[in-house]
Amino acid sequence: MADGDSGSERGGGGGGGGGPGGFQPAPRGGGGGGGGPGGEQETQELASKRLDIQNKRFYLDVKQNAKGRFLKIAEVGAGGSKSRLTLSMAVAAEFRDSLGDFIEHYAQLGPSSPEQLAAGAEEGGGPRRALKSEFLVRENRKYYLDLKENQRGRFLRIRQTVNRGGGGFGGGPGPGGLQSGQTIALPAQGLIEFRDALAKLIDDYGGDEDELAGGPGGGAGGPGGGLYGELPEGTSITVDSKRFFFDVGCNKYGVFLRVSEVKPSYRNAITVPFKAWGKFGGAFCRYADEMKEIQERQRDKLYERRGGGSGGGDESEGEEVDED
């Protein structure tokens, strides 16, 4: 996908006379919406949201099939051509958090200098190096997020690649779910609007994904309902320039904790299965206690070097006076 018109030459889709249509719950009957031949197997569209950003149209559709609940993001370009991304609801939540980081970074950027714009013109109007980049990896999919700039403005380019393997939530086309990379370009001015719309869909339709991921019997009425029907809420902490996100989720393998480390320049994450939480917690507590003892010993040695012994002599003299 070429970069033009704030990121894409395909961004000329009609601005939609009706404007943003708000959230539209869709009929829950079975029906299309899935990509490829497998997409018609009882895929339900639960909600749809349209956004008109500059001269582009974006659609966010929450869908559900036998593999779980997922989100499709479509950018409609000139002539009705579309670029689509498919995200599980868990990845959509990570994507929402990443958008928050890009929004903060974009807000801190100053206007482009004439020299920078001239350099972009000499390069044919193509995007310069990324102003900020992150990537997400989940199962057989990778998502690359790059905040870029060309003569038309700044934009967030989001590219999805799918490795060969089992088909994903959307039932991707091709043998074994193989699918060429898809890219959308979101004008930077619409980042907040896009993030807020995504967050609303996640709040409204992401809560049951844990039950869906558990498969048959994992719902509230099944034997696993107590485990998959309710999970702890996610949280985050900030340390210096880093942010750590703690998100509890579940899939067919069980409950897990995803710990994401986010800095302005990169994002990394680990997944800890539920059965290892106690060991991880014990290890953290043990190291915290050991470091506390080490710090206390170091403080004691420092006091001694600064003449702590003289204080002891004063106490001795004081005791002798009292005895007299």
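In case you wondered, yes, glycine gets a Cβ from its N, Cα and C as well.
Note that this is a predicted model, so its numbers are computed, not measured.
While the structure shown retains the original residue, Swiss-Prot records the mutagenesis experiment Lys82 to Ala with this note: Reduced transcriptional repression of ACTA2 and MYOCD. No effect on homodimerization and thermal stability. Reduced ssDNA-binding and interaction with MSY1; when associated with A-159 and A-267. Following the DSSP three-state reduction, the secondary structure of Lys82 (mutagenesis position) is strand.
Arg159 to Ala appears in Swiss-Prot as a published mutagenesis result, with the remark: Reduced transcriptional repression of ACTA2 and MYOCD. No effect on homodimerization and thermal stability. Reduced ssDNA-binding and interaction with MSY1; when associated with A-82 and A-267. Long-range Cβ proximity for Arg159 (mutagenesis position), meaning a same-chain Cβ under 8 A and a gap of 6 or more residues, is found for Tyr143, Tyr144, Asp146, Gly181, Gln182, Thr183. DSSP assigns Arg159 (mutagenesis position) to a strand segment in the three-state reduction.
Here Swiss-Prot describes Gly215 to Ser as a published mutagenesis experiment; the accompanying note says: Reduced transcriptional repression of MYOCD.
Here the residue is the original one, but Swiss-Prot notes a mutagenesis experiment at this spot, Pro223 to Leu: Reduced transcriptional repression of MYOCD.
Under the heading of mutagenesis, Swiss-Prot lists Arg267 to Ala and annotates it as follows: Reduced transcriptional repression of ACTA2 and MYOCD and ssDNA-binding. No effect on homodimerization and thermal stability. Increased interaction with MSY1. Reduced ssDNA-binding and interaction with MSY1; when associated with A-82 and A-159. Reduced to three states, the DSSP call for Arg267 (mutagenesis position) is strand. All chains included, 21 other C-beta atoms sit within 10 angstroms of the C-beta of Arg267 (mutagenesis position).
For the recorded site, Arg297 (mutagenesis position), the DSSP three-state label reads helix. Quoted from Swiss-Prot, the note on mutagenesis experiment Arg297 to Gln is: Reduced transcriptional repression of MYOCD.
Lys82 (mutagenesis position): 14 other CB atoms within 10 A of its CB, across all protein chains. Within 10 Å of the C-beta of Arg297 (mutagenesis position) there are 10 other C-beta atoms, taking all protein chains into account.
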